[in-house]
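Written below as C-alpha cells is the structure these notes are about.
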Amino acid sequence: MPSRAEDYEVLYTIGTGSYGRCQKIRRKSDGKILVWKELDYGSMTEAEKQMLVSEVNLLRELKHPNIVRYYDRIIDRTNTTLYIVMEYCEGGDLASVITKGTKERQYLDEEFVLRVMTQLTLALKECHRRSDGGHTVLHRDLKPANVFLDGKQNVKLGDFGLARILNHDTSFAKTFVGTPYYMSPEQMNRMSYNEKSDIWSLGCLLYELCALMPPFTAFSQKELAGKIREGKFRRIPYRYSDELNEIITRMLNLKDYHRPSVEEILENPLIADLVADEQRRNLERRGRQLGEPEKSQDSSPVLSELKLKEIQLQERERALKAREERLEQKEQELCVRERLAEDKLARAENLLKNYSLLKERKFLSLASNPELLNLPSSVIKKKVHFSGESKENIMRSENSESQLTSKSKCKDLKKRLHAAQLRAQALSDIEKNYQLKSRQILGMR
C-alpha cells in the first residue's frame, strides 16, 4: 500500500529552497526520523511530471552508505505537491561547516578533507559505475549544500538530479537565484554534461573546504563565466600538502578528458588507506544486511579479505574498461587531427602549385617579349590605349623601334633572360626544400 502524507508527523521545517520546503518528519508506524522535500508540480507539463516521477524512482534504487537514502514518494493531487521522503542527516551539510570555519577563522583539518574526498568519490563511483548494472546517474548539482553529515560525521551525498528536474521552463526554474560557482567549463560553453563535470564540481567543493571560498568568485555570472573559462585560481593554503593540492588541481583542469576518473582518484596513494578501510566497512555492512552473524565474520578474516580482493579486482576491471574507452576517444580525436593536417597540407601544396604556374607564365611572357625587361615599370604598368596618336602611344613606338635596331642591347637582353631563368631554377629548388620541411613539421605534429 502506498504511503500517504498522513502517515508522517511533521516536526519542524529545516529550511526552504528553490524546490520548496525541507521538513523533519517522524514515521508514525515505527517512529523513524526522516525528512521530506516538498515539490509543487502544479505548473509542470505532463511530460515534466512523468520525468519527475521516473527520476525519483531511479533515485530510490541508489543504495550506498555515502548516498542519502531515498525511501518513498508521496503525491498529493489535491495540493499538487510531491513529497520525497529521504534519510535524515543530523550532522547538517558541508555549507554550514564552511560557514562556521569562516566565522571562526579556522581551517579544517586535512584529515577531514581527505575523508570527505574518499567518501564522496565512492558515492560518485556508485553513481557512475552502478554495482547493480543500472543506468549511470549524474549528480549535476554537487555543492556543499547538497553534501550532508550523519551523527558519526560520515559523508552523505544528496539531492540527486533535482536541479536537472527543476531547471526546465517551470516556476521553480525561474526562482533560481545565486551564482553558479561550481559550474563546469562544459556547462559554460553549452556542451553536454558528463561524468567529468561531476569531477570538476568535486574539485571545486574540496577547494572550498580547504580555502573556505570557491576557486572562482565574481560579482556577476558573466564575470564568473570568464574566470571559469580562463581556469586560473590560487593554490589552496600552504598548510595543506602538495599532494592534496595536486589532485585538486587535476580535478579543475579545463579539458574534461584530462581530469581524473573516480577510479584514478581512489587509486591515489594519498587516500589509498582510507579507501581500503571504507570498502572493508561497506563489506561488513553488506554482510550484516544479508543476515551473516558477526562472529562468523570475526572467525574467518581470510574470507572477508578474499571478498575485499574480489571487489578490488572488479573495480580494476571497470577502471581498465574506462581507460580503454578514453584511449579509443583519443584515437578518434587523433584521426580527426590527422585529417585536418592532411587538408592543410593539400591546400598548401595547391597554393605552391598555383604560385609556380603563375611565375612560369610570367617568365614565359618575358621570354616572348624580351624588350619588356628594359622598360621602366611605369611604362609596363600603364596600359593606356587611346585612338589616334597620343603621347603614350608615340613614346612606346619610338622606344620599341630604337631597341629593335640595336644589336648590342639585344645581346644584353639575352644575357638578362638567361640570368632570370637561372634565378627561376634556384627559386624552384628553394620551394621544393620548403615544401619538404613543411611536410616534416606537419608529420611531427
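Just so it is clear, glycine is given a Cβ too, placed from its N, Cα and C backbone atoms.
Here the original residues are kept at every noted site.
Feature list (source: Swiss-Prot):
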ACT_SITE  Asp141  active site, proton acceptor
BINDING   Ile14, Gly15, Thr16, Gly17, Ser18, Tyr19, Gly20, Arg21, Cys22, Lys37  ATP binding site
DOMAIN    8-271  domain 'Protein kinase'
MUTAGEN   Lys37 to Arg  Loss of kinase activity and of ability to activate NEK11. Loss of phosphorylation of CCDC102B
MUTAGEN   Asp141 to Ala  Loss of autophosphorylation
MUTAGEN   Thr170 to Glu  Kinase activity increased by two fold
MUTAGEN   Thr170 to Ala  No effect on kinase activity
MUTAGEN   Ser171 to Asp  Kinase activity increased by two fold
MUTAGEN   Ser171 to Ala  No effect on kinase activity
MUTAGEN   Thr175 to Glu  Kinase activity increased by two fold
MUTAGEN   Thr175 to Ala  Kinase activity decreased by two fold
MUTAGEN   Thr179 to Glu  Loss of kinase activity
MUTAGEN   Thr179 to Ala  Loss of kinase activity
MUTAGEN   Ser241 to Ala  Loss of kinase activity
For Thr16 (ATP binding site): intrachain residues, at least 6 apart, with Cβ closer than 8 Å: Cys22
Reported mean pLDDT - the domain 'Protein kinase' (8-271): 86
Spatial separation of Lys37 (mutagenesis position) from Ile14 (ATP binding site) - C-alpha basis, Å: 10
Site with most surrounding Cβ atoms, counting all protein chains shown within 10 Å, from the binding-site residues Ile14, Cys22: Cys22
Inter-residue C-alpha distance, Gly20 (ATP binding site) and Ser241 (mutagenesis position) (nearest angstrom): 40
Residue pair Lys37 (mutagenesis position), Asp141 (mutagenesis position) - Cα distance, angstrom, rounded: 16
Inter-residue C-alpha distance, Asp141 (mutagenesis position) and Ser241 (mutagenesis position) (nearest angstrom): 28
Residues near Ser241 (mutagenesis position) in space but at least six apart in sequence (CB under 8 A): Glu110, Leu270
Mapped DSSP class for Asp141 (mutagenesis position), helix or strand or coil: coil
